[in-house]
Amino acid sequence: MNALLSNPFKERLRKGEVQIGLWLSSTTAYMAEIAATSGYDWLLIDGEHAPNTIQDLYHQLQAVAPYASQPVIRPVEGSKPLIKQVLDIGAQTLLIPMVDTAEQARQVVSATRYPPYGERGVGASVARAARWGRIENYMAQVNDSLCLLVQVESKTALDNLDEILDVEGIDGVFIGPADLSASLGYPDNAGHPEVQRIIETSIRRIRAAGKAAGFLAVAPDMAQQCLAWGANFVAVGVDTMLYSDALDQRLAMFKSGKNGPRIKGSY
């Protein structure tokens, strides 16, 4: 395989190695590059809840490219046209939100593969992913370097988890704590004992099926707990939340009555 198509994040998942990540919601290449120099194993560039355009995602991929931190793109949805765009700008690892059924998972896999294995539109000669046609045999090699992660974040998805795990081409399953707790009747309360029980059971089921298990935990103790349960790609913070907390904490040193750190909640 061409060295430009190597995907260290995927290789480490295959080996079962633990990878610690950070969520990027700030939408700027400048902040993304700062995060990339911090040493996180992976960086989630969020296109679902952060106001990122395709060009914003593109610039952030460029910003982190010189560093060891591996980018993961979360598009706003798993539609075929959007997946085509984020792959063409050079994303190798995708996290697709709100996947509730095995059929949805199969459709997402198909959207990432060129014919005859899928339905990805062909435009490698004008795509950063293929270095504008300079990677020889790009279409024949690229499938091995793509890493596809799906989010399970509803009761329906939990009911279908085993079938989703059976879908060929899915490398990992990410438990979405905020939406999941809301779907289970405990909004903004991923720490509820019943939600915690379901998260633990789900992580163990994912790993038992031979897939990677992921999670976002803004509270350090929750992150440690998920790692203990077997999750092997865990994001331990969100850049905008960390920035906001640092601002509040610094101001509280000089102004009475101001609050200190406020990081809490499911997300």
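Cβ coordinates come from backbone N, Cα and C, glycine included.
Those substitutions? Not in this structure, it's all original residues.
Here Swiss-Prot flags His49 as active site, proton acceptor. Within the same chain, residues at least six positions away from His49 (mutagenesis position) with a Cβ under 8 Å of its Cβ are Ser25.
Here Swiss-Prot flags Gln151, Ala178, Asp179 as substrate binding site. Under DSSP, Asp179 (substrate binding site) is assigned to a helix (H, G or I) in the three-state scheme. Cβ neighbours within 10 Å of Asp179 (substrate binding site), excluding its own Cβ and spanning all shown chains: 20.
Swiss-Prot lists Glu153, Asp179 with the feature Mg(2+) binding site. Using a 10 Å Cβ-Cβ cutoff, Glu153 (Mg(2+) binding site) registers 22 neighbours.
Under its mutagenesis entries, Swiss-Prot includes His49 to Ala with the note: Loss of 2-keto-3-deoxy-L-rhamnonate aldolase activity.
Counting every protein chain shown, 27 other Cβ atoms lie within 10 Å of the Cβ of Arg74 (mutagenesis position). For the recorded site, Arg74 (mutagenesis position), the DSSP three-state label reads strand. Listed in Swiss-Prot as a mutagenesis experiment, Arg74 to Ala is described as follows: Loss of 2-keto-3-deoxy-L-rhamnonate aldolase activity.
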How many other Cβ atoms are found within 10 Å of the Cβ atom of Gln151 (substrate binding site), counting all protein chains shown?
23
Rounding to whole Å, the Cα atoms of Gln151 (substrate binding site) and Arg74 (mutagenesis position) are apart by 10
